[in-house]
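What Swiss-Prot lists as domain 'MIF4G 1' is 168-431. Per Swiss-Prot, the feature domain 'MIF4G 2' maps to 569-758. Annotation source Swiss-Prot lists domain 'MIF4G 3' at 773-986. Under its mutagenesis annotations, Swiss-Prot gives Arg854 to Asp the following note: Does not abolish interaction with UPF3B; when associated with K-851 and R-852. For Glu858 to Arg, Swiss-Prot lists a mutagenesis experiment annotated as follows: Abolishes interaction with UPF3B and association with SMG1 and RBM8A; reduces phosphorylation of UPF1. In Swiss-Prot, a published mutagenesis experiment is listed as Tyr894 to Ala, annotated Does not impair RNA-binding; when associated with A-932. Looking at Swiss-Prot, you'll find the mutagenesis Tyr932 to Ala noted as follows: Does not impair RNA-binding; when associated with A-894. Annotation of the published mutagenesis Phe1113 to Glu in Swiss-Prot: Abolishes interaction with UPF1; the original residue is retained in the structure shown. Record note (Swiss-Prot), mutagenesis Met1121 to Glu: Decreases interaction with UPF1; does not reduce NMD efficiency. The unchanged residue is displayed. Per Swiss-Prot, mutagenesis Met1169 to Glu is noted as: Decreases interaction with UPF1. What Swiss-Prot says about the mutagenesis result for Phe1171 to Glu is this: Greatly reduces NMD efficiency; when associated with E-1173 and E-1174. Recorded in Swiss-Prot as a mutagenesis result, Phe1171 to Glu carries the remark: Abolishes interaction with UPF1; reduces NMD efficiency. A mutagenesis experiment is reported in Swiss-Prot for this position, Leu1174 to Glu, and the note states: Abolishes interaction with UPF1; reduces NMD efficiency. Looking at Swiss-Prot, you'll find the mutagenesis Leu1174 to Glu noted as follows: Greatly reduces NMD efficiency; when associated with E-1171 and E-1173.
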Amino acid sequence: MPAERKKPASMEEKDSLPNNKEKDCSERRTVSSKERPKDDIKLTAKKEVSKAPEDKKKRLEDDKRKKEDKERKKKDEEKVKAEEESKKKEEEEKKKHQEEERKKQEEQAKRQQEEEAAAQMKEKEESIQLHQEAWERHHLRKELRSKNQNAPDSRPEENFFSRLDSSLKKNTAFVKKLKTITEQQRDSLSHDFNGLNLSKYIAEAVASIVEAKLKISDVNCAVHLCSLFHQRYADFAPSLLQVWKKHFEARKEEKTPNITKLRTDLRFIAELTIVGIFTDKEGLSLIYEQLKNIINADRESHTHVSVVISFCRHCGDDIAGLVPRKVKSAAEKFNLSFPPSEIISPEKQQPFQNLLKEYFTSLTKHLKRDHRELQNTERQNRRILHSKGELSEDRHKQYEEFAMSYQKLLANSQSLADLLDENMPDLPQDKPTPEEHGPGIDIFTPGKPGEYDLEGGIWEDEDARNFYENLIDLKAFVPAILFKDNEKSCQNKESNKDDTKEAKESKENKEVSSPDDLELELENLEINDDTLELEGGDEAEDLTKKLLDEQEQEDEEASTGSHLKLIVDAFLQQLPNCVNRDLIDKAAMDFCMNMNTKANRKKLVRALFIVPRQRLDLLPFYARLVATLHPCMSDVAEDLCSMLRGDFRFHVRKKDQINIETKNKTVRFIGELTKFKMFTKNDTLHCLKMLLSDFSHHHIEMACTLLETCGRFLFRSPESHLRTSVLLEQMMRKKQAMHLDARYVTMVENAYYYCNPPPAEKTVKKKRPPLQEYVRKLLYKDLSKVTTEKVLRQMRKLPWQDQEVKDYVICCMINIWNVKYNSIHCVANLLAGLVLYQEDVGIHVVDGVLEDIRLGMEVNQPKFNQRRISSAKFLGELYNYRMVESAVIFRTLYSFTSFGVNPDGSPSSLDPPEHLFRIRLVCTILDTCGQYFDRGSSKRKLDCFLVYFQRYVWWKKSLEVWTKDHPFPIDIDYMISDTLELLRPKIKLCNSLEESIRQVQDLEREFLIKLGLVNDKDSKDSMTEGENLEEDEEEEEGGAETEEQSGNESEVNEPEEEEGSDNDDDEGEEEEEENTDYLTDSNKENETDEENTEVMIKGGGLKHVPCVEDEDFIQALDKMMLENLQQRSGESVKVHQLDVAIPLHLKSQLRKGPPLGGGEGEAESADTMPFVMLTRKGNKQQFKILNVPMSSQLAANHWNQQQAEQEERMRMKKLTLDINERQEQEDYQEMLQSLAQRPAPANTNRERRPRYQHPKGAPNADLIFKTGGRRR
């Protein structure tokens, strides 16, 4: 314990110390010169002089090394912290991404439900409307039919016509109007008809009605007028029927009948028959004859299918008794009743049904035939695309026409099938065979969403897919009024985009032609190597110049103080700082919210176009900005693509060998926009084709840059795969034929294999039973620090009675390298909990781990290094969780330094000279469990092992394989120093192989002496070190203060310093620590007796036989310990006082000054601080005074602590005195005030006690805390 430090000597005393020291040295030299020879004097003087610099140099080196170690340790800690922070950030981002995905899925599901509900509601409304219209039409027809059938009985008499207008002018005008009947003229025509006498104009009126060019919507008005004619004039219906028959007979001679007129006429006569103007016999026969003529003439081409569909839709329910499938489903789904067909009997409807079904059968045959032809055309076009990369214009145009007619035929077939309540025929789709699209990926069956990590995916990983596909929807955040001007243009562009997409899809599937024509076309079709030009190149250049010129004009016209202009300029200046997805999305939203004007959009396009050529990292984010803004402002993408297209065309035309960075920037920007689908794939492939047409110099770099940017996207997209593959093969052929430079060859190969990597062998996943897969999932995936208890519960539920399951679990635990390195301790924890229920599992796992470690040393192959590291780590964790004894750990450690190592130091095949992996294994085990070898016998065992370990390390360092050119790895030195500094911070490391060997020899000699195998005479040289060893062992019993004496005083804050505070507790702790290896009782017998220095060796102990008395005793002991713990839990814990009082006789000795006449002693006492060391041997306490130099950290810290305590005492003293003085002044002022208010003399201090005046001026506690007399 440190005593009170003496005051330092004055400056005069310090100055006089060197002189006194020199005098004493000279006197000693004169006296000794008489007794010793001169040579001895010189040698001793040299030793004394040279010893001090060496010690100082060693201290400086040690301080420097420790400082470096601390700095390195600090850097490592900072690195670990940075890694942890990055991991946390990644986990947070992952969680955030998962949360966003979950929200998107929920929103999508909600939106889907809403859409389904809206669709169902819309369907219901349509069904109800259809139901209402059907009933209204049914009632109108029925009412009108009854009127027309009863017309002969209700026609007016002759005198009625005399009152009507019979003038020629009005009647001829009315007849002319009948040639242009429309629904809007119904009321006016009905009014004119009621006021005219048309009995002499019936023939003209009939001719006008038959010749009228009606629309489908005007038929009802014409039927209404015919009903009026029929109800008033008896000869109208026969005349009309005769005219219709003549009209249809004349139409038979027409080669190209008018389909619109035919459709209208057929419905017209059907409506006239339904409403009763024509009799059923006359009308139905006319309708059947005309319908049969149409169908017979159209059985092959089916050009009149629209006429039949119109007839079935408007009149099929009454004429043919048709009930459409849509009506049936609506009636069943919404419980609606549609009107029955009561106008015409079912017997008369049957011929019409048969005729229509025959027509539908022929239509389906036609559809199947066209479908087969279309499939053949698709296969032929794929062959052409695969071989040549593109289709000819004639074939392209021919297929477009054929595909359009097929789609029209398919739609008509579906409509007619619904009206006739028939099923559509099966139209199977062709599955493309591998030879159609050649070797490589299957681009026609792309992976499902979430399978982009598989071979054949468009994107390299999930992050790339999210970056290029998951864009924010500005329309969901920005008010619609901010992009209202662009809505129409956006819709037009989207429709054009859809048309273009259909054209592209049709480009893959084309046309009808014979095999001979196809072969001829394949031979004639070649890729033209002439210089190609992009369409609209001149317009693109003009747009570039126009936009760049407008910048100067706007800058001149814009007012310098414009607030919006300042905002836009600031936005464009900050745009290069948007280097991640969140920032660029925020910038897009900001621009759309605050700066969406035509002029600002042009400024943005210019800023994006003139991005610096060195900032290629900005191009993906700028392309994302353009793609994000595209739904709201499509002109940004269009203008930018046009400018890039013109710039590309300019560079290709110029053919200079400068500005390669600008060229690469342009093509890379085009590639990024292509991946966002802003730049069309056709244009991108056309750019690549232009570069391949003149494949030299900069064009090679531009082509490779373009392919490295978007080649994978183009090659793996179905619509561009074939053309891209053809262009890639052409590029490789040109590489072979053109004898390019080695740099260009490498670039071309890299670009090609980036787009189309060679097929890799797929790893076949081993199939295991479900229970084994579940065990592997628990141990290798689910197990973590948080889920250990949960996994243990699940593991306990396994069928342990099944030996196969038990063996598999043991095997999985032994194969610890399959577990994440940071989760190995969780497996040890799990095993420790599992052993309580399955005892033999722990034994088998430990045996397996030890066997694997031994096997690793025997095989010694580098591919097992990570596996061996995991096994060593697992063994250390098993000791931490008390699954193995310390003897197993030390046996393994010694095997690392001795197995396969030749005693004579010669190289061994099991441990080659350059092989340092065993050192790493030792450090791994010591880093894992070495911290628990800090006291008792395990501490001494570790100290002994470290001696042997240093010898092994120095033996490795001394081998000839390590030279100046190939030095010993510094990371191994750092790893060893880190491990030893953690375990024994005060250990003195060896500096050479000889020193390490000498330490091993000394250590072995000491133990041989203790064992009595060597006489003391043979080891006189080692007596002093043997005494030191005994002192170390004695001091281990009483405490760890010797660590302070033997090591560096700077490490005074170690936990060992606390052990000397209480001797009894220390003994108990040491006994408890010695018995930590509790798995077997024999370990206690093997430990060294702490009371005696002799070593006792015992053989195998007696086996413990369990009995009932032992179990009763253990139960009673557990009960007593539990009661004791419950009693002690209520007691207050007494904190141990670290400072032990110094005996009085030592205090008086310490207060005495240094011996007189000793200048050197005074100097030493001035530079040192006296401490008292308390030791104990047996029951006897021993005190020893230590003079610790002031340069040590221990003395400096204690001196600073004393000064701080002294300052705190002085501060409290001053504070207390100030409080007392202030209280006295307040009392005095109060007394004067009370005397002034009461002139009459009175005893005011009658109840107040007299003030106690402390002799030293201490504060009055009663006065301060007001516990004295009462105040008034």
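Glycine residues also receive a Cβ, built from the backbone N, Cα and C atoms like all the rest.
Feature map: annotations from Swiss-Prot on the structure.
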{"residue": "Arg854", "record": "mutagenesis position", "DSSP class": "helix"}
{"residue": "Tyr894", "record": "mutagenesis position", "DSSP class": "helix"}
{"residue": "Tyr932", "record": "mutagenesis position", "DSSP class": "helix"}
{"residue": "Phe1113", "record": "mutagenesis position", "DSSP class": "helix"}
{"residue": "Met1121", "record": "mutagenesis position", "DSSP class": "helix"}
{"residue": "Met1169", "record": "mutagenesis position", "DSSP class": "strand"}
{"residue": "Leu1174", "record": "mutagenesis position", "DSSP class": "strand"}
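Mean pLDDT of the predicted structure over the domain 'MIF4G 1' (168-431): 85. Taking each Cβ in turn and tallying the other Cβ atoms within 10 Å, the top scorer among the mutagenesis positions Tyr894, Tyr932, Phe1113, Phe1171 is Phe1171. Each residue contributes its Cα atom, and for Phe1113 (mutagenesis position) and Glu858 (mutagenesis position) these two points are 48 Å apart. A distance of 12 Å separates the Cα atom of Arg854 (mutagenesis position) from that of Tyr894 (mutagenesis position). Comparing the Cα of Phe1171 (mutagenesis position) with the Cα of every entry in Glu858, Tyr894, Tyr932, Met1121, these being the mutagenesis positions, the smallest distance points to Tyr932. Counting only the Cα atoms, the space from Tyr932 (mutagenesis position) to Leu1174 (mutagenesis position) is about 26 angstrom. The Cα of Glu858 (mutagenesis position) lies closest to that of Met1121, out of the mutagenesis positions Met1121, Met1169, Leu1174. Summary for the mutagenesis positions Met1121, Met1169: the Cβ-based neighbour count within 10 Å is maximal at Met1169. Met1169 (mutagenesis position) sits 47 Å from Met1121 (mutagenesis position), taking the Cα positions as reference.
Met1121 (mutagenesis position) sits 34 Å from Leu1174 (mutagenesis position), taking the Cα positions as reference.
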